[in-house]
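As given in Swiss-Prot:
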- Arg13, Asn36, Gly37, Gly39, Lys40, Thr41, Thr42, Ile65, Asp67, Gln158: ATP binding site (BINDING)
- Thr41, Gln158: Mg(2+) binding site (BINDING)
- Lys60 to Glu: Does not affect dimerization but shows decreased DNA-binding (MUTAGEN)
- 640-741: domain 'Zinc-hook' (DOMAIN)
- Cys687, Cys690: Zn(2+) binding site (BINDING)
- Arg1201 to Glu: Abolished ability to mediate DNA repair (MUTAGEN)
- Ser1205 to Arg: Abolished ability to mediate DNA repair. Abolished ability to promote maintenance of telomeres (MUTAGEN)
Amino acid sequence: MSAIYKLSIQGIRSFDSNDRETIEFGKPLTLIVGMNGSGKTTIIECLKYATTGDLPPNSKGGVFIHDPKITGEKDIRAQVKLAFTSANGLNMIVTRNIQLLMKKTTTTFKTLEGQLVAINNSGDRSTLSTRSLELDAQVPLYLGVPKAILEYVIFCHQEDSLWPLSEPSNLKKKFDEIFQAMKFTKALDNLKSIKKDMSVDIKLLKQSVEHLKLDKDRSKAMKLNIHQLQTKIDQYNEEVSEIESQLNEITEKSDKLFKSNQDFQKILSKVENLKNTKLSISDQVKRLSNSIDILDLSKPDLQNLLANFSKVLMDKNNQLRDLETDISSLKDRQSSLQSLSNSLIRRQGELEAGKETYEKNRNHLSSLKEAFQHKFQGLSNIENSDMAQVNHEMSQFKAFISQDLTDTIDQFAKDIQLKETNLSDLIKSITVDSQNLEYNKKDRSKLIHDSEELAEKLKSFKSLSTQDSLNHELENLKTYKEKLQSWESENIIPKLNQKIEEKNNEMIILENQIEKFQDRIMKTNQQADLYAKLGLIKKSINTKLDELQKITEKLQNDSRIRQVFPLTQEFQRADLEMDFQKLFINMQKNIAINNKKMHELDRRYTNALYNLNTIEKDLQDNQKSKEKVIQLLSENLPEDCTIDEYNDVLEETELSYKTALENLKMHQTTLEFNRKALEIAERDSCCYLCSRKFENESFKSKLLQELKTKTDANFEKTLKDTVQNEKEYLHSLRLLEKHIITLNSINEKIDNSQKCLEKAKEETKTSKSKLDELEVDSTKLKDEKELAESEIRPLIEKFTYLEKELKDLENSSKTISEELSIYNTSEDGIQTVDELRDQQRKMNDSLRELRKTISDLQMEKDEKVRENSRMINLIKEKELTVSEIESSLTQKQNIDDSIRSKRENINDIDSRVKELEARIISLKNKKDEAQSVLDKVKNERDIQVRNKQKTVADINRLIDRFQTIYNEVVDFEAKGFDELQTTIKELELNKAQMLELKEQLDLKSNEVNEEKRKLADSNNEEKNLKQNLELIELKSQLQHIESEISRLDVQNAEAERDKYQEESLRLRTRFEKLSSENAGKLGEMKQLQNQIDSLTHQLRTDYKDIEKNYHKEWVELQTRSFVTDDIDVYSKALDSAIMKYHGLKMQDINRIIDELWKRTYSGTDIDTIKIRSDEVSSTVKGKSYNYRVVMYKQDVELDMRGRCSAGQKVLASIIIRLALSETFGANCGVIALDEPTTNLDEENIESLAKSLHNIINMRRHQKNFQLIVITHDEKFLGHMNAAAFTDHFFKVKRDDRQKSQIEWVDINRVTY
């Protein structure tokens, strides 16, 4: 089941476009509180937009995005990101991106590509879709609810929250979408369409069934004719039976002769069996001798070698581990050398770049020197290489020209200063005396008043600041300045500017390329007719090639055609028609040869039937003897051993006996070792062989138990009992070996007889099968010829025709291409308008990506600039605070000084007034004369100084640039070249060390491989010891068999066999004569059989599977008839099911509405409310419903729309949405209530809160139940007792920039 758990908002409505706000949704309750206009509803709008892709009501024209007029930006990017769990438990993230561009007079709203990402259990992410339309369809599917439920129920907008009481047409539209009525209507329409199409198919099937019935009747007539011919063949069979009775008498005599053959055959059979056994063992001896290294050792010596082999393997393993440790240390050293090499390569690159800058600076110095010389002629003829001398002379020239300016200014300054001093003294004297005269009269009373005020202020003054607070603020100011300096040293903004400039350059290059493609498209359009013609020809060529490919695929892939006319993948098209003509001629020739062979084989077949019966009698007697021996063996063999398994069981028993004996010997050999290992394990808790401590107690206890078992005395007794049991069982098997040999001898005779019988049968069968094969071949050849005529020849002719047309089209394409190449100068060759536009479209996509990157970089730069500004402003605020504190501290001292000074000044004023009045008149006359002289001197000074200052500024600017570059050149000459050479040498030394280390590593690796090979050879050596033991045993068995063969009397048995063969030949000659007479009769039967075969062949070809086809078509007809009937039944059942589904859902909805209304509504005027669904009509397309919300007052039903208050509307709408959510939201238990208390009085608010509390309480254990409540009323949270379900709520507020922010708040901070 699905659930949502995190939402991120950026640039939506009042949410800042530069910062991202995030909210996490809990279970079972998420609370969002905030004042009106803070941005609470925006959260619901973002949830709805993320899940459905629908914008909120009345938000066209980009008003859903943060207003660019507020930020002063032209491009606003907004993003909504929702993290949720899908209905199948998969973690997913959906991202929606939108953009608002501000132009001069209008704004442009764009929906950008989004993203739907799935996250698996290991954290790997996979993008499922990026297109907005696909997201609109896929997100509701992953949430497990239809889009209508998300839009009208789960994330219903506040403006649309009263939709259950909207006008009837709007209400019907929304309920039809919620019930998905159109989906079921389309299903019914599809069923009706299928039924209509099937009616047409039924008519055609009826015609086909009638035609097949006629062919079925003809087939029955032919079968009757075949039956009559078979009757004649049966008459001939009776005559053949008399001849066969005589043949049976000969067969009985042959059987008696065969019985006399048994005695000598037993001896020969036993000899033969011994020879076969000898041959088998000899093969094993030879195989082992060739596959192993034979050791010239006795069997005991080999067994001792095998027992001591494990210690050698252990030593080799220890040696191999030491080598691998050496390799590991060499690899670590190689890694450190590689790291050093990388750092040296990086430093070398930096120094080489510095060297390149050094060369450029030297050239720049030469250019600056020439420019200076050309402009000021202040240098001597110095070579460009002596830049130190150039720098020295420039410095001297700079000092000279600066001194000249200084001298001029000083000269005028002295003269002007003298005159100004005189004038200033006069003016100052006049001003001072006048002001003193005027102010001193006023200041006396003012000073007295100020003194009094300062005295009062000093009394009431409070120390607002101390020296400690001043020191604290100074420390903060120093910290912030250091942070600013650190931030500026990182050069973040210049780096971002550089990236933006690089991307802008790329964008300019791409725009130029797009313009070039646009020019090519325009030029291409000028030859539109030729390009159009070329496009049609290319299309025709592709069509012809497709047809040729289809013909080629049919010729190569059709199994029937491939058998007749095989083609390779690399066949020559030009030779195809000739190859077919050769094939057709060969077919005609093969048919003629096949007919000739059929006549010859028909004659041979009649002579091959008489050899079968004699051999069959011999088999019967041998079978009886075999049964007696089998009965004897069955009575004496053990229950777990059958006759067929005797040799395998005997071999397995010998092997088991040998294994048991070896186990006993091995136990006796290793008993002392196991006792020592047990002692060490119990005492030291370590392995006796490798001395390693045990990993844990469980491993130790397991090993101790195993060692105790092997050292137990009962264990040896068990091994001895096993050896004795195996030995007795092996002896009982060997006692029956002679009967097995007898049985094998009888089986061999039966096999020989069966071979003779099979040979005779094979002769007859071969003749018959060859004749049948030739008949089949004849039919096959005729079918192949017919296939070649009817199917292959038309394909070959069409292929040849298409090849010719394709060649003509290619010539036309080449001609037009050559004509177009005159106008086309592109390196890419001739391209059509569509091809050019496709490339231009790809470039436009790249351009959009570049612009997006530039926009992102610009946004990052702006953020960094704002961060810098905030830091600077903070420093200024701290400086102001420090200044204010310092001013406050000094203020008290200043007041004391001021009071004292003012009192002294009051005494001096009275004496100065009289002196000032007389002196002012004399000073005014002297001032007028001095002012006239001073004005003339200043005009002359300004002209000369302005000209010289301009010259000095130009010289200083050029010389400063020269000296800066010169200092960089000198620094690199002093340090850069030496460091570059040192780095190169160190890099070469490092490479040599790495090469030497690699050689050592290769040498060690070869040693490891050699040791591993030796270890593998050791395993082979162990295997070789075991196989040498096996070879000694086989040779012993071979000697025993040879002695047994030499003991038997073979010569007498062979003489008896010769007599038997002579008598058998006489009987066989007589048998063959009778068989020849019998063959004549069989020949006549063959002719009749040929007629039957001809008729049968006609049945197989012309009327092949006629009854099956008739039955198939008849069944198809009946099936389709039944299907149409089933479709009618299914349509009615579906319609009925839809009605039932609709009725049940409406019952559930109304039941929940009734319960919630009665628990919530506190008024007495409305008893309850319901949703009425009235059936409109039963049209061709199905039933339709109208919906309305009704209320009950004293059992009277009334339409609620237009008859209820605003508060009742809100409450009814919330209850209906809750009911719909519980009914249709099984897979997605989320529902959001935006301002549910709107228009509700206090009592109904409290009732609604309690109802929500009960709903949460009932569904809190449902894993995916999530109730989201948005409200400005914190009392509502108290009525809900929200603290019982969550420990926090989210507060939405505006910051000082009026941007919306989401804040996590403890639920206990709510004041009810």
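Numbers run from 1 along the shown chain.
Note that Cβ sites are derived from N, Cα and C of the backbone, with glycine treated the same way.
As the structure is a computational prediction, the values presented were derived from the model and not from experiment.
Gln158 (Mg(2+) binding site) and Ser1205 (mutagenesis position) have their C-alpha atoms 18 Å apart, to the nearest angstrom. Here the recorded positions are Arg13, Lys40, Lys60, and the one whose Cβ sees the fewest other Cβ atoms within 10 Å is Lys60. In three-state terms derived from DSSP, Asp67 (ATP binding site) belongs to neither a helical nor a strand segment and is classed as coil.
When secondary structure is read from DSSP and collapsed to three states, Lys40 (ATP binding site) falls in the helix class. It is 13 Å from the Cα atom of Asp67 (ATP binding site) to that of Lys60 (mutagenesis position).
In this entry, Arg13, Asn36, Gly37, Gly39, Lys40, Thr41, Thr42, Ile65, Asp67, Gln158 make up the residues listed for ATP, with the farthest two CA atoms of the set 21 Å from each other. Ser1205 (mutagenesis position) falls outside any helix or strand according to DSSP and counts as coil. Here the candidates are the mutagenesis positions Lys60, Arg1201, Ser1205, and by Cα distance the one nearest Gly37 (ATP binding site) turns out to be Lys60.
For Lys60 (mutagenesis position), the nearest of the binding-site residues by C-alpha distance turns out to be Arg13; the candidates were Arg13, Lys40, Thr41, Thr42. Taking the C-alpha atom of Ser1205 (mutagenesis position) as reference, the shortest distance to any of the binding-site residues Arg13, Thr41, Thr42 belongs to Thr41.
Long-range Cβ neighbours of Arg1201 (mutagenesis position) (same chain, at least 6 residues apart, Cβ-Cβ under 8 Å): Leu165, Ser166, Glu167, Arg1188, Val1189.
Sequence-distant neighbours of Thr42 (ATP binding site): residues of the same chain at least 6 apart with a C-beta under 8 Å from its C-beta are Ile9, Ile12, Arg13, Ser14, Phe15, Ser1300. Long-range Cβ contacts of Thr41 (Mg(2+) binding site) within its own chain (separation 6+, distance under 8 Å): His157, Gln158, Asp1234, Glu1235, Ile1270.
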